[in-house]
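Copied over from Swiss-Prot:
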type	residues	note
VARIANT	SER26 to Gly	In strain: A450 and A461
VARIANT	THR35 to Asn	In strain: A450
VARIANT	ASP47 to Ser	In strain: A400 and A450
VARIANT	PHE48 to Asp	In strain: A400
Amino acid sequence: MFKKTLIAAAIVVGSAAPAFADVVISPNDNTFVTTSLASVTKQPVLDFSTAQQNLTLNFSEVGDLKNNGFIVLEIQGEGQFNDAEIRQWLSNGFWRRPFTGLLVNPNDHGNFANSGEVNDVRKFFKIISDGTQLTIVHTIDSNGKRLRLALASDVEETINFADAEVELKLNLANQAFKLTSGSQGTVALTAGALWNASYTADPVATKPLFKLGKLFQLSLTNAGKATALVSEGFLKLNIGDANISATDFAITNVTTNQTIQRDKVNLTLTGDVSAFKKDANGNLVNKAGASIGWKAAADGQSATAVLGAGNMAGGVQNALAAFGTLYVAADNTVPVPAVNFNVKAEIQGDSQATYNYFKDELADLFILTRDGMKFDTITTGTTSANLIHIRDVSNILPTEGGKIFVTITEYADHAANGRGEGTVLVTRKALSVTLPSGGAVTLKPADVAADVGASITAGRQARLVFEVETNQGEVAVKKSNAEGVDIQNGTRGTAPLVDFTL
């Protein structure tokens with residue numbers, strides 16, 4: 001008898017214990033839509049943000065929802081709920097109209113679809129009337145980060161089924177979220193059921209509802225490339241009488257639903273544009289003579305443009321094919337420089353009311369080089385007494401001479417039959433000295449390193465790759481056993497990399 005009593009008591013206690021199941025939130029896969037917003041959005045604008053993704057909360061156990069308890073939604077990240085907009089979302093608009101922002105489903109063996117009918121919603125939540133419309137009883141607390149939806153006083157009797165569901169139509173919660181301008185990262189929600197100082201359905205986090213990041217982004221597939229020919233005094237290009245064209249140059253509004261006024265976005269092309277064809281007003285033109293949108297600066301060292309007219313909607317990419325074009329005329333008289341052109345797009349905060357200042361930059365929209373000869377030599381540190389003699393025999397270089405570029409790689413200390421990793425110290429930096437037409441230049445490794453700001457460790461092997469703007473040149477390297485020991489080297493398969501090794 002005693003044993004039977006204990007068993008019966010255990011059954012009673014077990015049946016009274018809360019389920020403590022997790023809320024099941026859907027969707028929770030790659031169909032989830034995160035609303036991307038620009039972190040530079042001004043605060044008065046970002047105060048009123050709308051999520052695009054609707055959520056379904058599934059309470060999988062009978063008893064997850066308790067009489068006079070709450071369904072609790074809490075913001076994770078930098079954000080708050082807006083009281084007036086939440087109230088509007090949780091109201092039905094007029095008397096007995098169905099609710100649209102929040103739907104319910106008791107899931108009685110699959111016999112019900114999600115419903116906003118007043119009688120169905122009332123089975124889940126407490127409802128009050130202001131004489132015009134009905135509103136689900138709710139409270140916002142915890143500094144605006146927590147929203148509590150008040151469950152009905154008899155929800156345990158009316159919703160006595162597993163897998164009861166509440167659908168949150170967040171896309172109808174217009175401007176219900178106040179996000180923080182300047183913040184980076186994501187904002188999500190947790191959802192759970194709370195009663196009597198305990199969670200009866202443990203809260204679970206959603207995927208990010210919001211992501212704050214860039215406003216727009218520049219992109220391209222391939223830079224526009226050309227080589228100025230030394231045989232033509234760098235006045236003409238290896239591509240002939242044709243446009244230099246970048247491939248797939250574009251700008252993308254990376255937000256989900258924010259609009260950008262295109263005439264507020266300014267573009268800047270940085271690099272010497274003196275050699276490119278222009279009209280009488282300084283506007284750069286293509287081979288056909290049509291303006292491509294860039295206007296050269298007075299000093300010729302840059303060009304500017306306005307993105308265009310109209311608006312660019314969220315998620316839209318605009319092709320910028322015209323801006324990705326340059327042209328050197330057949331009768332050009334200005335030597336084309338060796339230069340990498342960078343482009344910047346920016347929007348000023350004082351030019352419009354939605355965004356603070358923002359910019360995005362793209363390196364190497366155009367890459368212009370000059371042809372010439374390449375050679376390399378290996379030296380042991382800056383203690384080397386080597387002398388490098390470079391001569392031009394073309395006699396056709398422009399007045400400013402041919403530039404000399406150097407790339408320096410230093411190798412880690414290693415003994416014979418050992419190995420040492422290479423570290424690139426500088427890449428294709430121009431020396432301050434140029435090669436005169438029909439003239440010569442004499443260089444010391446230590447002076448070369450100092451000229452380009454490189455520090456080579458004494459006694460370490462270093463490879464110096466020279467690119468000289470002459471198509472007819474001679475090089476001689478005087479190797480000496482001074483304080484450092486220099487190495488004569490030959491490398492198999494270097495023909496595509498250098499013309500010769502000394």
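Cβ atoms here come from the backbone N, Cα and C positions, even for glycine.
Long-range Cβ contacts of THR35 (variant position) within its own chain (separation 6+, distance under 8 Å): SER49, THR50, ALA51, GLN52, GLN53, LEU209, PHE210, LYS211, THR256, ASN257.
Within 10 Å of the C-beta of ASP47 (variant position) there are 16 other C-beta atoms, taking all protein chains into account. Secondary structure at THR35 (variant position), as computed by DSSP, is strand.
Contacts of PHE48 (variant position) defined by a Cβ separation under 8 A and a same-chain sequence distance of 6+ are given as ASN82, GLU85, GLN175, PHE177, LYS178, in order along the sequence.
Separation of the C-alpha atoms of SER26 (variant position) and ASP47 (variant position): 27 Å, rounded to the nearest whole number.
Its Cβ taken as reference, SER26 (variant position) is surrounded by 15 other Cβ atoms within 10 Å in the chains shown.
DSSP assigns PHE48 (variant position) to coil in the three-state reduction, outside any helix or strand.
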